[in-house]
Amino acid sequence: MAASVSRAICVQKPGSKCTRDREATSFARRSVAAPRPPHAKAAGVIRSDSGAGRGQHCSPLRAVVDAAPIQTTKKRVFHFGKGKSEGNKTMKELLGGKGANLAEMASIGLSVPPGFTVSTEACQQYQDAGCALPAGLWAEIVDGLQWVEEYMGATLGDPQRPLLLSVRSGAAVSMPGMMDTVLNLGLNDEVAAGLAAKSGERFAYDSFRRFLDMFGNVVMDIPRSLFEEKLEHMKESKGLKNDTDLTASDLKELVGQYKEVYLSAKGEPFPSDPKKQLELAVLAVFNSWESPRAKKYRSINQITGLRGTAVNVQCMVFGNMGNTSGTGVLFTRNPNTGEKKLYGEFLVNAQGEDVVAGIRTPEDLDAMKNLMPQAYDELVENCNILESHYKEMQDIEFTVQENRLWMLQCRTGKRTGKSAVKIAVDMVNEGLVEPRSAIKMVEPGHLDQLLHPQFENPSAYKDQVIATGLPASPGAAVGQVVFTAEDAEAWHSQGKAAILVRAETSPEDVGGMHAAVGILTERGGMTSHAAVVARWWGKCCVSGCSGIRVNDAEKLVTIGSHVLREGEWLSLNGSTGEVILGKQPLSPPALSGDLGTFMAWVDDVRKLKVLANADTPDDALTARNNGAQGIGLCRTEHMFFASDERIKAVRQMIMAPTLELRQQALDRLLTYQRSDFEGIFRAMDGLPVTIRLLDHPSYEFLPEGNIEDIVSELCAETGANQEDALARIEKLSEVNPMLGFRGCRLGISYPELTEMQARAIFEAAIAMTNQGVQVFPEIMVPLVGTPQELGHQVTLIRQVAEKVFANVGKTIGYKVGTMIEIPRAALVADEIAEQAEFFSFGTNDLTQMTFGYSRDDVGKFIPVHLAQGILQHDPFEVLDQRGVGELVKFATERGRKARPNLKVGICGEHGGEPSSVAFFAKAGLDFVSCSPFRVPIARLAAAQVLV
């Protein structure tokens, strides 16, 4: 934050005519070309090893093209200074975000240190020219420099009237990984001596040694450690701890040592010509655009179509020129609470580095109010101007030099979820923005924070972090360690908070997962069973924590040097993946009345409906409370794991050697299923409920363990003999179960299974209708690949409906549709739509089958693919729009051609991921369905695509 406070500063001659209201004599480009810099005669190229460390695409830092300046028809250098600018906030594509905002602040009359921005188009021309400055550009840069010199009454390289500069990159989109800032450019021995005569030796030579460090590292790629070694050795030899304790004499000596480091590393002396320094810095910024880290950042974030980076050259101002100077950072509103009050820090007689290094503790802004009342009043006025102008909370950096305020930067301020919602609502109430604009001010991640518990003070536990895994499900959890699902349920029944620690979870663990306050797994990715189920329930989860070793037998987990046994306290941060020792204090979800107001605006705008994935009445109620417009996916197989009695009935059905015995088990399951459906219909009174028929492979209902234990348990539960049980297990075993005997294939082979589930749905719907509940059941057939498969199941379902309706003498409306999760189904969607009244894309399996990735095994290679830029996102987290997305669009278009009123949506994990939701909205889908806890996030994403 404060590191950049010192970036934009200027040294002015005491008593100079550089007053607040000073304006340039001319903003127009001069028709006479600026003189060529003296070093331009030095031919050719600076050695390519100057950029080797950053792996720059344009490795040589070339000298200025030795040619007469050529007039260009397109402007490439834009000036800015108080009251007048050649750019504005709308020119981010050309000036970069930083340059556009500097120009905007200057144009509305704020005191901005003057400077100029070299456009992104110039960077593009530089790249196109094979990393050589385009003809005429250097003359334009020198022209811009002369404008700044006239504005400030100071000259680059003049010891009597020294002008120092900062040089910074700035693309249209904020891009960490670009070139760092170069400060104090323009210093050499003569200028440092002149500066020392005016402002003191210590200040001058501290600035010089900082410049040598930054220029050497940032521009010439000399390892910073080489400079730091000299600094540390100097402090040790003097018995000092802090940089500020060094004397002027010490700093002078360091300057000499830093020059020796430069000479040794580059084989040539440090360039003393200030214009040569400026040239090399500009080239370094241009080259940084093609650095590996910048290209990787653009690839990962899908940033395309940009011309390059702009170069911002700005005069320096200093906050460390005595007790009438200082530096600070502030937010125009509290970024934690949203309160309309300035929130920030200020340091007297300091530069930003002092804050970053922790050398001094910053003071509240009230300190500035007391010490520099005139500058403070101007700062408050500027904050009000900027908020009204940008219509957003601003993050502002400023410096006061000898009682004069300089605005260094403004940008939209980062904030917490609670603050984001309050600021959006307050600004509408203040008449500053309209509701549609306010919707854009809150990020989906902000709502995620509001819907989960958080730690009171994350910085307080940093020394207690003992491992870090994947942040699989956000929020915070504090509980006592348990190692089995049964123990988690038992502890929960006793009113204890349990953290379930497993090597990995399975469907049989769902009871314990639901009972636990948090889940920690040794293995598994962001789409593992633990992660997916945790997100459905809004449970905090840290998965794939390779730094832990779980020992179920002894009920202990080893985390580094720590061994935790059952009952010991552990805390999890599901938003960061941190595993924290002990019992850390929690604060409840920060829900407020502002959130309801904000979400009402969201719902007024969006067209895409948002439903929820819910398997129990409690889930359904949570979904409804979070604004779900129905249930888009109710997984019937999850109901079977709800109790020992249910799982035994399922196993009896699986093991039954005859239809008669299988039907007996199904009759028991009918009672359970009917009761569950009644509860869900009741909770969703008046809203549609989509129930998916059994999808799990049969083997997932079998006990875990070695074959002898499985056989023994099955025999005890079902009455089968060991030989029959073993034969049945062998028959159920599959080489690739996720592509095997599951979904509609179960219902086709065992039609009585589909009949039981359909009967439970219709009987529950009739019972609830008789109680005055409005019921809209929709039955979804899973894993369909051909229209014949769907036709088989639809016929069975409609036959059951007719029988149930005839028995009770009453009918209800219902729909039968299918999941589109097999690529073939998407390709023949028109044929399938003849049988289906709705499509719901199961994007989890559709992604799995389209990529040929096993979801259970992607953790072995996806991280490598992401690290190498082969994939930009994990396709199980963020929809693959080019591949899977095209299948979604194709199937939707084909399906609606065959059935124009076809309802289409999705019910995979992507239904709660903001960029995926935006894609589905643009693709014309009718709904998305997601975890109950992500419903507000999907609602917001669906609205933001329209504003």
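Counting starts with 1 at the first residue shown.
Glycine too: its Cβ is placed from the backbone N, Cα and C atoms.
Keep in mind the model is a prediction, meaning the values are calculated, not measured.
A mutagenesis experiment is reported in Swiss-Prot for this position, G525 to A or P, and the note states: Greatly reduced activity. Strongly reduced or lack of phosphorylation by PDRP1 in vitro. Among the sequence features in Swiss-Prot, the mutagenesis site T527 to D or E is noted as follows: Abolished activity. According to Swiss-Prot, the mutagenesis experiment T527 to N carries the annotation: Greatly reduced activity. A mutagenesis experiment is reported in Swiss-Prot for this position, T527 to Y, and the note states: Greatly reduced activity. No tyrosine phosphorylation by PDRP1 in vitro. According to Swiss-Prot, the mutagenesis experiment T527 to S or V carries the annotation: No effect on activity. Among the mutagenesis experiments that Swiss-Prot reports, S528 to Y or T is described with the note: Greatly reduced activity. Strongly reduced or lack of phosphorylation by PDRP1 in vitro. Among the mutagenesis entries in Swiss-Prot is H529 to N, noted as: Abolished activity. No phosphorylation on T-527 by PDRP1 in vitro. The active site, tele-phosphohistidine intermediate annotation in Swiss-Prot covers H529 and is backed by experimental evidence. Residues or ranges marked as substrate binding site in Swiss-Prot: R635, R692, E821, G842, T843, N844, D845. Summarising the annotation, Swiss-Prot assigns Mg(2+) binding site to E821, D845 and lists experimental evidence as the type of evidence. Taken from Swiss-Prot, the feature active site, proton donor covers C907. Swiss-Prot gives this note for the published mutagenesis L946 to V: No decrease of the cold sensitivity.
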Max CA-CA distance, Å, over listed substrate-binding residues R635, R692, E821, G842, T843, N844, D845: 15
Around the Cβ of D845 (substrate binding site), the count of other Cβ atoms that are within 10 Å: 22
Env. residues of substrate site, Cβ within 8 Å of mean position of R635, R692, E821, G842, T843, N844, D845 Cβ: L633, D695, P782, M819, F841, L846, C907, G908
Binding-site residues listed as R635, R692, least Cβ neighbours within 10 Å: R635
Reduced DSSP assignment, R692 (substrate binding site): strand
Spatial neighbours, same chain, of L946 (mutagenesis position) - Cβ under 8 Å, 6+ residues apart: V605, R606, K607, A921
Inter-residue C-alpha distance, G842 (substrate binding site) and the residue listed as 'active site, proton donor' (nearest angstrom): 6
Fewest other C-beta atoms within 10 angstroms, as judged across T843, N844, which are the binding-site residues: N844
Pairwise CA distance, G525 (mutagenesis position) versus N844 (substrate binding site), rounded so that it is a whole Å: 14
Protein Cβ atoms within 10 Å of G842 (substrate binding site), excluding its own: 26
Count of other CB atoms lying within 10 Å of the CB belonging to E821 (substrate binding site): 26
Distance from C907 (active site, proton donor) back to D845 (substrate binding site), taken between C-alpha atoms, in Å: 11
Neighbourhood of C907 (active site, proton donor) by C-beta distance under 8 A, where only residues 6 or more apart in the same chain count: L611, N613, G632, L633, T690, M819, S840, F841, G842, T843, V928, S929
DSSP state at R635 (substrate binding site), helix/strand/coil: strand
T843 (substrate binding site) - helix vs strand vs coil (DSSP): helix
Three-state secondary structure, G525 (mutagenesis position) (per DSSP): coil
